[in-house]
Amino acid sequence: MTNIRKTHPLLKIVNHSLIDLPAPSNISAWWNFGSLLGLCLMIQILTGLFLAMHYTSDTATAFSSVTHICRDVNYGWLIRYLHANGASTFFICLYMHVGRGIYYGSYTYLETWNIGIILLFAVMATAFMGYVLPWGQMSFWGATVITNLLSAIPYIGTTLVEWIWGGFSVDKATLTRFFAFHFILPFIIAALVMIHLLFLHETGSNNPSGIPSDSDKIPFHPYYTIKDVLGFLMVILLLMLLVLFSPDLLGDPDNYTPANPLNTPPHIKPEWYFLFAYAILRSIPNKLGGVLALVMSILILAIIPFLHMSKQRSMMFRPISQVLFWILVADLLTLTWIGGQPVEYPFITIGQVASILYFSIILILMPLASLIENKILKW
C-alpha cells in the first residue's frame with residue numbers, strides 16, 4: 001500500500017513541498033530565512049488577530065484601546081509587544097533573505113525574485129499602516145509625512161493624497177481605512193508566499209556555490225525540517241528576550257503621547273527598518289526627486305538580475321564582488337543611522353554621499369567588478 005502522504009490530493013502537495021522535496025546537500029544557515037519569514041508571518045497574523053479583537057479604529061478611542069489592551073486584557077501587553085517586535089524580527093529576516101539572494105545570485109530565478117520584490121513592498125506597506133494604528137504622535141505625523149509624499153506626483157498628486165486621506169487631513173477616515181488594509185494585507189501576503197514557493201519549486205533551491213546541484217540532492221525531511229526548527233527556536237528566543245526585557249527598545253517614545261495635529265514632534269522619523277529609505281528620501285533637496293529615489297531604493301532590486309555580468313552565479317569565489325557587497329551592507333547601515341539623525345551638518349552630507357554610493361555600487365561598481373573578475377579568470 002502506498003503511503004497516504006503520496007496519494008492524498010492535499011497531503012501530496014505538502015509532501016512535495018516539505019517532506020520529499022529534493023534539496024541541495026550544501027545549503028547553509030542563510031537558507032533558513034525563508035522558513036523564518038513564514039514563522040514571522042504566522043506570529044504576526046495570530047497576534048494581530050487577537051489585538052484586533054480589542055482594538056477600535058476610531059480617532060477618539062484608538063489610543064485608549066491600545067492602553068486598555070496593555071493594562072486590562074489577559075496577557076495583552078505580551079500580545080502587543082510580540083506584534084510590535086515581531087515586525088522588527090520580520091524585517092531583520094527579510095533584509096537577510098534579500099541579502100542572501102544578492103550574494104549567492106538567487107535573483108537569476110526571475111519569477112521567484114520578482115514575486116519576492118512584490119512581497120517586500122506588501123510587507124512594507126502593511127508595516128507602515130500598522131504603525132499608524134496606535135494613534136500616537138509618531139503614528140499621526142508619520143502618516144501625514146509619508147502620505148504627503150504622493151502630492152509630489154505631477155498634476156494628480158494633491159487629489160490623490162486627499163483621496164487616500166478621505167478628507168483634507170489625516171483623520172478618522174484615514175485611520176479606519178488603514179486598519180482595514182492592515183488587516184487584509186497579511187492574508188494577501190500569505191497568498192503571494194504560496195506563489196513565491198510555487199515558482200521556487202519549479203527550479204529548486206539555489207546553493208552557496210551557485211553550481212547546479214541536481215546530482216547531489218537530499219530529502220527536505222528530516223535534514224532541513226530539523227534545521228528549520230532550530231532556526232525557529234533561536235528566533236523565538238531572541239524575540240522573547242526583546243519582548244520581555246526591553247520591549248520599547250526599537251520603538252519611539254513619542255508614540256506614547258496621543259496624536260495631536262496642533263503639535264509637531266521635533267524629529268519625525270519612521271521605525272528603524274525604514275530609516276535607510278528615509279535617509280535616501282531626505283538626501284535629495286527636491287520633493288519629486290526624493291520620492292523617486294525612495295521608490296528606486298527598493299525597486300532597484302528588480303534591475304539587479306539584468307546587471308549580472310559575471311560568468312559565475314554566486315559571489316562565493318569572487319573576492320572583488322564580495323568586498324563591494326560588504327561595503328554595500330556597511331553603506332545601508334550608515335543610511336539607517338543617518339535616517340534617525342536630525343537634518344543638519346554633517347548628517348546631510350554623510351546621507352548624500354551614502355545615497356550616491358548605494359546606487360553607484362549596485363548600478364556601476366558591481367557589474368564592473370564582475371567584468372574584471374571574468375577577465376582575471378580569462379573567461
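Note: Cβ is positioned from N, Cα and C throughout, glycine not excepted.
Heads up, this one's the original sequence, none of the swaps are in it.
On its own chain, ALA62 (variant position) has TYR55, THR56, LEU133, PRO134, TRP135, LEU175 as residues at least 6 apart in sequence with a Cβ closer than 8 Å to its own Cβ. Quoting Swiss-Prot on the natural variant ALA62 to Arg: In strain: Isolate XJ03057.
Residues or ranges marked as heme b b562 binding site in Swiss-Prot: HIS83, HIS182. Applying an 8 A CB threshold to same-chain residues 6+ apart, the list for HIS83 (heme b b562 binding site) reads GLN44, THR47, GLY48, LEU51.
One natural variant named in Swiss-Prot is THR89 to Met, and its note says In strain: Isolate XJ03057 and Isolate XJ03165. Long-range C-beta contacts of THR89 (variant position), restricted to its own chain and to partners at least six residues apart, with a cutoff below 8 Å, comprise CYS40, ILE43, VAL235, LEU238, LEU239, LEU242.
Annotation comment: Swiss-Prot describes HIS97, HIS196 as heme b b566 binding site. A helical conformation is recorded for HIS97 (heme b b566 binding site) in the three-state DSSP classification.
What Swiss-Prot notes for the natural variant ILE153 to Thr is this: In strain: Isolate XJ03165. Under DSSP, ILE153 (variant position) is assigned to coil, being neither helix nor strand in the three-state scheme.
According to Swiss-Prot, the ubiquinone binding site annotation covers HIS201, on the basis of similarity to another entry. In the three-state DSSP assignment, the secondary structure recorded for HIS201 (ubiquinone binding site) is helix. Around the Cβ of HIS201 (ubiquinone binding site), the number of neighbouring Cβ atoms within 10 Å comes to 14.
Quoted from Swiss-Prot for the published natural variant MET309 to Val: In strain: Isolate XJ03165. Less than 8 angstroms from the CB of MET309 (variant position) sit PRO367, SER370, LEU371, ASN374, each of them six or more residues away in the same chain.
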Could you state the CA-to-CA distance between HIS201 (ubiquinone binding site) and ILE153 (variant position) to the nearest Å?
39
Between the binding-site residues HIS97, HIS182, HIS196, which lies closest to ILE153 (variant position), Cα to Cα?
HIS182
